[in-house]
Structures are given as structure tokens and as C-alpha cells.
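Pulled from Swiss-Prot, these are the features on record:
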type	residues	note
MUTAGEN	Tyr72 to Asn	Leads to resistance to voriconazole; when associated with S-469
MUTAGEN	Lys137 to Asn	Leads to resistance to voriconazole
BINDING	Cys453	heme binding site
MUTAGEN	Thr469 to Ser	Leads to resistance to voriconazole; when associated with N-72
Amino acid sequence: MIFSRSMASFTLVSAYAAAGLLAIIVLNLLRQLLFRNKTDPPLVFHWIPFLGSTVTYGMDPYAFFFSCRQKYGDIFTFILLGRKITVYLGIQGNEFILNGKLKDVNAEEIYSPLTTPVFGSDIVYDCPNSKLMEQKKFIKFGLTQAALESHVPLIEKEVLDYLKTSPNFKGTSGRVEITDAMAEITIFTAGRALQGEEVRKKLTAEFADLYHDLDRGFTPINFMLPWAPLPRNRKRDAAHARMREIYMDIINERRKNPDRETSDMIWNLMHCTYKNGQPLPDKEIAHMMITLLMAGQHSSSSISSWIMLRLASEPAVMEELYQEQITKLSPDGRTLPPLQYRDLDLLPLHQNLIKETLRLHLSIHSLMRKVKNPMPVPGTPYVVPADHVLLASPGVTALSDEYFPNASRWDPHRWENRVEKEDEEDIVDYGYGTVSKGTSSPYLPFGAGRHRCIGEKFAYVNLGVIVATMARHMKLFNVDGKKGVPATDYSSMFSGPSKPAIIGWERRFPEKS
């Protein structure tokens with residue numbers, strides 16, 4: 001009898017729950033179909049409120065964007081975990097969002113919950129925009145021409161040492177999970193060039209574990225619940241505290257021994273002062289160094305992996321790279337001297353290969369800004385409400401046949417007769433030196449506007465030296481009859497090749513190994 005009553009109660013509750021869910025879905029559909037405000041951008045149709053288009057967007061953002069553009073045009077809104085995300089695609093969309101006025105759009109409210117626990121307090125998105133612009137200026141002036149020139153031999157040595165000592169490249173030929181290998185190479189090159197000798201010496205097993213635990217803090221759920229007591233968040237917080245301690249120890253040691261100063265990024269930041277006269281606090285220096293390590297390594301690791309995968313899928317291009325170096329750099333047509341900064345400008349195919357891979361494989365597919373005031377969209381009847389989030393996707397123009405014929409094909413040679421010029425009329429100073437707004441171009445691998453990446457020049461130097469060194473010493477190829485490259489993994493905040501991404505390798509000169 002008791003069992004029967006329990007079952008009846010359960011059935012009744014289930015019926016009420018089902019009816020309630022059905023009512024919510026019906027009301028959601030009616031609102032979409034009957035009550036649309038004509039000044040609102042079109043809303044992507046969805047069945048379930050709150051969830052909206054979260055799944056389809058998360059599985060393949062670019063497929064989602066292109067599909068929606070066919071149905072709704074360049075401007076549309078979709079629901080992402082209860083948030084109203086207004087997407088504006090194309091060059092005009094990039095301009096509207098990435099060069100939006102500070103009073104109208106805000107990046108800090110979007111990214112601070114995600115980045116502050118990883119990078120640290122009082123920097124980047126955890127401070128007023130004016131302070132961030134000063135911090136970007138400090139970093140930018142640490143990336144001087146002389147500094148970039150000095151980085152080339154350091155980066156080349158790190159790559160050569162890795163090829164000689166890593167178990168991934170033991171012997172004269174083999175197979176390698178290339179995303180793991182490039183993650184290690186890029187953290188070593190960036191660590192040595194940007195972080196200084198003390199930090200590079202600390203890139204041991206402990207530092208790798210700390211980096212891994214911090215990196216796992218960049219998970220989509222932390223956009224919504226950065227404080228959630230998840231195991232990965234506890235590890236993230238512990239890793240941040242330990243990494244900050246490491247940098248603080250280095251800074252304190254240098255202050256005790258000023259005669260041993262070396263001209264690297266830590267030295268540069270230790271001598272920086274805000275406009276109000278306050279020296280850059282040591283805690284902020286430590287947090288900025290963590291940011292440099294994390295932010296730069298993500299994109300370099302991803303794009304260098306894609307480069308190696310593309311070269312493995314088309315070995316003939318790898319040979320073209322090698323022959324370009326022989327033609328342009330070899331004194332005798334056989335041997336190659338150590339790389340120098342000026343050599344990179346003599347290798348157009350190397351540069352074009354990097355550009356083309358960046359075009360196809362941007363690691364960040366969505367750039368978001370919180371709307372602070374209603375924003376009329378020029379040339380349209382739409383007004384973006386203040387409770388929306390704006391989303392720009394520069395990768396969409398880079399993947400469009402309108403701007404790049406046969407855009408889905410990887411072709412480094414397409415850049416030989418193409419020049420991407422900065423619009424001199426759009427030069428602006430946001431507080432960290434003059435830059436181009438950049439949004440008039442369909443190719444924006446490093447973003448645009450006040451939040452444009454300041455590490456662009458270093459990224460090209462780092463990738464250029466890595467590619468040139470690999471081409472000198474290695475041959476790459478696909479294995480097991482595989483064609484092309486792996487699919488893109490969009491499950492993390494920074495997209496990259498799906499794993500496992502295994503390719504074959506052999507040394508170009510095995511007798512020298």
C-alpha cells in the first residue's frame with residue numbers, strides 16, 4: 001500500500017514537472033514567434049530556454065556562425081547559457097565591436113571572472129582600462145627591436161636542444177604526438193626569451209605541473225562560475241599562489257643584488273612607473289609575468305602545432321622551406337649559418353606559411369564585449385540592448401571566399417601577390433603607443449582596437465625561428481595513410497588540433513645526430 005502511494009506521488013510529481021517543462025518550452029516558442037521587438041537583431045531559433053544554442057555553438061563555432069549568417073544575415077542574437085549574445089560578423093562587425101567606445105562596450109566584465117584567478121589581481125581585466133593600457137605600454141616597451149633581435153639565437157638554441165634531448169625525437173626517425181611536443185617547445189622558447197634565465201631554469205617538472213593546473217582554469221564553466229569549488233579550481237588557485245611566489249623570489253633576489261641585473265622583461269617591469277608616480281608593485285610584476293607566460297604560450301603552441309601538421313600533410317612545402325633557406329642564407333649552397341633576426345625578412349615563404357596557418361587556425365574564435373548602453377547599428381534598424389553581450393569573430397572573414405578565394409584550402413603561396421596594409425588614417429593611440437585600428441582588414445589574427453595583442457611581433461619572431469629550425473633539421477609526414485590534418489577541438493577556451501595528433505618524422509641529416 002505504501003509502495004503504491006509512493007509510486008502514485010512520484011507519477012503525479014513527474015506529470016506536473018513534465019507539464020511545467022512543456023509550458024516553459026511553449027511560452028519560449030511563442031515569445032520567439034510572436035513578440036519580437038523590431039529593433040532587436042533576429043534571434044536564433046531554439047527550443048529550450050537558458051540552454052538556447054549553447055550546444056551547437058560549442059561543438060563548432062564557425063559552422064554555427066556560417067549557418068546563422070545564411071539564415072539571418074551578419075547580425076543575429078543567440079542564447080548562451082541564459083545570456084543574450086549578439087553576433088555581428090564581417091568587417092563592419094569587427095569595427096563596430098572591437099573599436100567600440102569605452103562607454104558602450106566593456107571587456108573586463110566578460111573576461112575578468114575567467115582570467116583573474118589565473119593571471120592574478122590588479123592587472124589586465126581586474127583593473128580600470130586606463131591602467132591596463134599603461135600595463136600594455138610597459139610590456140610593449142620591453143619588446144624593443146634590440147630585444148627581439150637578441151631573442152632569435154635564444155629561441156633557436158631552445159629548439160635545437162629539444163630536438164637533441166627530448167624523448168619525442170630520440171634516434172633518427174619516429175613518430176610524435178606533435179601537440180605535446182610543440183607545447184613543450186613553445187613554453188621553453190617563450191620562457192627563455194621573455195621570462196629570463198632564472199625562469200627558464202625553473203621550467204622543470206614542478207613548473208610544468210603548475211602551468212598545467214593554471215591552464216585548466218581556462219574552462220568554459222568558469223565564465224559563469226569561477227568560484228565553484230571544483231577540484232580543478234582548487235588546483236588552479238594553489239598553482240597561482242606557488243607561481244607568484246616563484247616570481248616574487250626572483251624579483252626579491254634581484255633587488256638584493258642590483259649589480260647582477262640583466263635586460264629582460266622582469267628587469268624592464270622592475271623599472272616601470274605608472275603615470276601617477278607609483279612604481280609598478282612587485283605583486284603586479286609577478287602577475288604580469290604569469291600573464292605573459294600563459295597568454296603567449298597558448299596561441300604559439302596551437303599555431304605551431306597546426307604548422308607542423310600542415311607540413312606533415314604536404315611534405316613538399318617543407319622542402320620548399322629548406323630550399324628557400326639554402327638559396328637566401330647559405331654562403332656555399334650547402335651549409336646554413338646560425339639564424340639572425342635579419343634573416344627572417346629574407347624568407348617570405350616562411351612568413352607566408354605562418355600567415356596562412358594563422359588565417360585558417362585562429363585559437364580564439366570569439367571576442368566578446370559587454371554592452372553598457374543601447375547601441376544603434378549603423379545602416380540597420382537594429383539597436384543592441386544594454387543587457388546583451390556583443391561577439392565578434394574575425395576568423396569568419398578570414399575563412400570567407402569573399403576575401404580569400406577557395407578559403408578552406410591551406411595555400412601559403414596565396415600571400416605572394418597579396419599585401420595586407422594598415423590603414424594610415426586609422427592610426428590611434430589607446431595609451432600604449434600608436435597602433436592601427438586594424439578592423440578594415442579581413443585578416444585579424446591578433447585582434448584589433450584597444451585590446452589588440454601587443455605580442456604580435458614576438459609571436460612572428462618565435463614562430464619564424466621555430467619553423468626555420470625545424471625545416472633545417474627535420475622532415476615531417478603523415479602516417480598510417482592519413483590525409484590532411486586533424487579536426488579542430490573546440491571543447492576548451494582555446495581551440496587547437498584534436499588529439500591524438502601523431503605524425504612521422506626523420507632527421508634531415510641523420511649522420512649529424
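Just so you know, glycine gets a Cβ as well, placed from its N, Cα and C.
Nothing has been swapped: the model has the original residues at all the noted spots.
Distribution of Swiss-Prot features across the structure.
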{"residue": "Tyr72", "record": "mutagenesis position", "contacts (Cβ under 8 Å, 6+ apart)": "Pro41, Pro42, Val44"}
{"residue": "Cys453", "record": "heme binding site", "contacts (Cβ under 8 Å, 6+ apart)": "Ser299, Phe446, Gly447, Ala459"}
{"residue": "Thr469", "record": "mutagenesis position", "contacts (Cβ under 8 Å, 6+ apart)": "Ile155, Glu156, Val159, Leu160, Leu163, Leu339"}
